[in-house]
Amino acid sequence: MSVVANPLHPLFAAGVEDIDLREALGSTEVREIERLMDEKSVLVFRGQPLSQDQQIAFARNFGPLEGGFIKVNQRPSRFKYAELADISNVSLDGKVAQRDAREVVGNFANQLWHSDSSFQQPAARYSMLSAVVVPPSGGDTEFCDMRAAYDALPRDLQSELEGLRAEHYALNSRFLLGDTDYSEAQRNAMPPVNWPLVRTHAGSGRKFLFIGAHASHVEGLPVAEGRMLLAELLEHATQREFVYRHRWNVGDLVMWDNRCVLHRGRRYDISARRELRRATTLDDAVV
């Protein structure tokens, strides 16, 4: 069975039709989705009201699952699977959390451009985010194409970036927002790792920028110079021409490739309920 995909952006991202993710996928469908991911890097599946079991089963088609920030979070989950990340403003009692609650404050970092789990090696490959409850307005998610962004860099800057590496740290994005209320154990739960600023995508052979809010500095450069370089690259990569904005409906599942896509949530009224669940697969690359 072929998988039908319609473009959502001139450079990347596609909507997938005529497939029911609640049912077990055959090997042909899995391979076709992987092929589309190599080409489009973001796939949108509408009308997929998945249970936790169904979301986990779908995600496991694409490799082992990873927990990412769970090691730092060190708090109970509302979900039956530790591998499901709670992207919501809902507390353990099922009510919308208070504005200053950890569930809310911690998730503000999701509104910075980032790649899931770039703070570990191996990092994440695919993330699959399922919309359970969406607010009346706002709360969209944006994605930017880091392969196209690299291609559009001046050749001299491309050459300058070769061989440079950035340090990524799990709490860097939180610290940027003044969210520093973490114990020593939490701060040390995931030591920093470093990644090349430019990597090659295994599925397409294309080069891409690997940066984002987890990247704290560039190794071998003065801190200020390195941070300005990271800021310049991020400003370039997140121009409108490289960005797809997804407006959520209940039952949407969006799947993206963390290696060559950055994403961020957008602002919404945090007194309105917003519930999304994310499953993420582990990559096999250590560079």
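Cβ atoms here come from the backbone N, Cα and C positions, even for glycine.
No noted substitution is present; original residues retained.
Note: His263 (Fe cation binding site) has non-local neighbours Trp113, His114, Ser115, Ser127, Thr141, Glu142, Phe143, Cys144, Trp256, i.e. same-chain residues 6+ apart with C-beta under 8 A of its own C-beta. Secondary structure from DSSP puts His263 (Fe cation binding site) in a beta strand. Residues or ranges marked as Fe cation binding site in Swiss-Prot (evidence: a curator's inference): His114, Asp116, His263.
DSSP classifies Arg274 (2-oxoglutarate binding site) as coil under the three-state reduction. The 2-oxoglutarate binding site annotation in Swiss-Prot covers Thr141, Trp248, Arg274, Arg278.
His9 to Ala appears in Swiss-Prot as a published mutagenesis result, with the remark: No change in activity and substrate affinity. Shown in sequence order, Asp145, Tyr244 are the residues of the chain, 6+ apart in sequence, with a C-beta less than 8 angstroms from the C-beta of His9 (mutagenesis position).
Mapped onto three states, the DSSP output places His114 (mutagenesis position) in strand. The annotation that Swiss-Prot gives for the mutagenesis experiment His114 to Ala reads: Loss of activity.
Among the mutagenesis experiments that Swiss-Prot reports, Asp116 to Ala is described with the note: Loss of activity.
The number of other Cβ atoms within 10 Å of the Cβ belonging to His168 (mutagenesis position), over all protein chains shown, comes to 28. A strand conformation is recorded for His168 (mutagenesis position) in the three-state DSSP classification. According to Swiss-Prot, the mutagenesis experiment His168 to Ala carries the annotation: Loss of activity.
A mutagenesis experiment is reported in Swiss-Prot for this position, His214 to Ala, and the note states: 10-fold decrease in affinity for 2,4-D and highly reduced activity. Around the Cβ of His214 (mutagenesis position), the same chain contributes His114, Ser115, Ser118, Phe119, His168, Tyr169, Ala170, Asn172, Ser173, each under 8 angstroms and 6 or more positions distant in sequence.
Around the Cβ of His217 (mutagenesis position), the number of neighbouring Cβ atoms within 10 Å comes to 21. Under its mutagenesis entries, Swiss-Prot includes His217 to Ala with the note: 2.5-fold decrease in affinity for 2,4-D but no change in activity.
DSSP gives His236 (mutagenesis position) a helix state. Proximity of His236 (mutagenesis position) to non-local residues of its own chain (separation of 6 or more, Cβ distance below 8 Å) is seen for Ala149, Ala152, Leu153, given in sequence order. Quoted from Swiss-Prot, the note on mutagenesis experiment His236 to Ala is: No change in activity and substrate affinity.
Each residue contributes its Cα atom, and for Trp248 (2-oxoglutarate binding site) and Asp116 (mutagenesis position) those atoms are 19 Å apart. Each of Ile87, Leu129, Ala131, Val134, Gly139, Val254, Gly265, Leu276 belongs to the same chain as Thr141, Trp248, Arg274, Arg278, is absent from that list, and has a C-beta within 8 angstroms of the C-beta centroid marking the 2-oxoglutarate site. Its Cβ placed at the centre, Asp116 (mutagenesis position) has 26 other Cβ atoms within 10 Å. Residue pair Arg274 (2-oxoglutarate binding site) / Asp116 (mutagenesis position) shows a Cα separation of 19 Å. Here the CA atom of His217 (mutagenesis position) lies 28 Å from the CA atom of Arg278 (2-oxoglutarate binding site).
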